[in-house]
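Working notes, beginning with the structure itself.
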Amino acid sequence: MLPPMALPSVSWMLLSCLMLLSQVQGEEPQRELPSARIRCPKGSKAYGSHCYALFLSPKSWTDADLACQKRPSGNLVSVLSGAEGSFVSSLVKSIGNSYSYVWIGLHDPTQGTEPNGEGWEWSSSDVMNYFAWERNPSTISSPGHCASLSRSTAFLRWKDYNCNVRLPYVCKFTD
């Protein structure tokens, strides 16, 4: 039998081992974010702790990101998981539009100078741990340096695109 003082430390050690084991086995942490407990402005939808809105008035990538930054903690959407990607896809598809591409917050400020496409980053500065490229831009002879969601992939996959083209866009923000 363990002395009373050892019980909390053993419990903590067991919990730490279980958490480490789930990471080592490659088990994805929670697939779906908890249901939203935030209120979002009209025309936007909640997912996790953020609001998301699709804007159909086309803008260049830079102008779209600047428009998103006018909202609290806003940027063009960063897609950080497959579950979030599915949510954004359903948001874009729920509002009928004739566009083939929609801006997201991924861009390559190095304009392809980093090897193997490593210059890509989210405008929100979120860490890139999830990738959903339609085709890896480092394998394309003349890639664009901004990313869009592509209708041909049901708005689930990313495609590099010319940053100056005017497209609809998705903002992610808090409210």
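Counting begins at 1 with the first residue displayed.
Using N, Cα and C of the backbone, Cβ positions are placed for all residues, glycine too.
Here the original residues stay in place, and none of the substitutions has been built in.
Long-range neighbours of His145 (Zn(2+) binding site) (same chain, six or more residues apart, CB within less than 8 Å of its CB): His107, Asp108, Pro109, Gln111, Gly112, Asp160, Cys163. Among the features that Swiss-Prot reports, Zn(2+) binding site is placed at His50, His107, Glu121, His145, with the record citing experimental evidence.
Note: the domain 'C-type lectin' (47-172) comprises 30 helix, 38 strand, 58 coil (DSSP; helix = H, G, I, strand = E, B). According to Swiss-Prot, the feature domain 'C-type lectin' maps to 47-172.
Under mutagenesis, Swiss-Prot gives Lys93 to Ala with this note: Reduces binding to phospholipids and membrane toxicity. Loss of filament formation. Other Cβ atoms within 10 Å of the Cβ of Lys93 (mutagenesis position) number 14 in total over all chains.
In Swiss-Prot, a mutagenesis experiment is listed as Lys93 to Gln or His, annotated with the note No effect on binding to phospholipids and membrane toxicity.
Under mutagenesis, Swiss-Prot gives Glu114 to Gln with this note: Reduces peptidoglycan binding and antibacterial activity. No effect on binding to phospholipids and membrane toxicity. No effect on filament formation. Sequence-distant neighbours of Glu114 (mutagenesis position) (same chain, 6+ residues apart, CB-CB distance under 8 A): Asp108.
For Glu118 (mutagenesis position), no same-chain residue that is 6 or more apart in sequence has a Cβ closer than 8 Å to its Cβ. Quoted from Swiss-Prot, the note on mutagenesis experiment Glu118 to Gln is: Reduces antibacterial activity but no effect on peptidoglycan binding.
For Arg166 (mutagenesis position), the same-chain residues 6+ apart in sequence whose C-beta sits under 8 angstroms from its C-beta are Pro58, Lys59, Ser60. For the mutagenesis of Arg166 to Ala, Swiss-Prot gives this note: Reduces membrane toxicity. The structure shown keeps the original residue.
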Exercise. What residues, ordered by sequence, lie under 8 A Cβ-to-Cβ from His50 (Zn(2+) binding site) and sit at least six positions away in the same chain?
Worked result: Ile38, Lys172, Phe173, Thr174
Problem set entry | Whole-number Å value for how far Lys93 (mutagenesis position) lies from Glu121 (Zn(2+) binding site) (Cα to Cα) | 25
Seminar exercise, completed: Model confidence over the domain 'C-type lectin' (47-172), as mean pLDDT, sits at 90
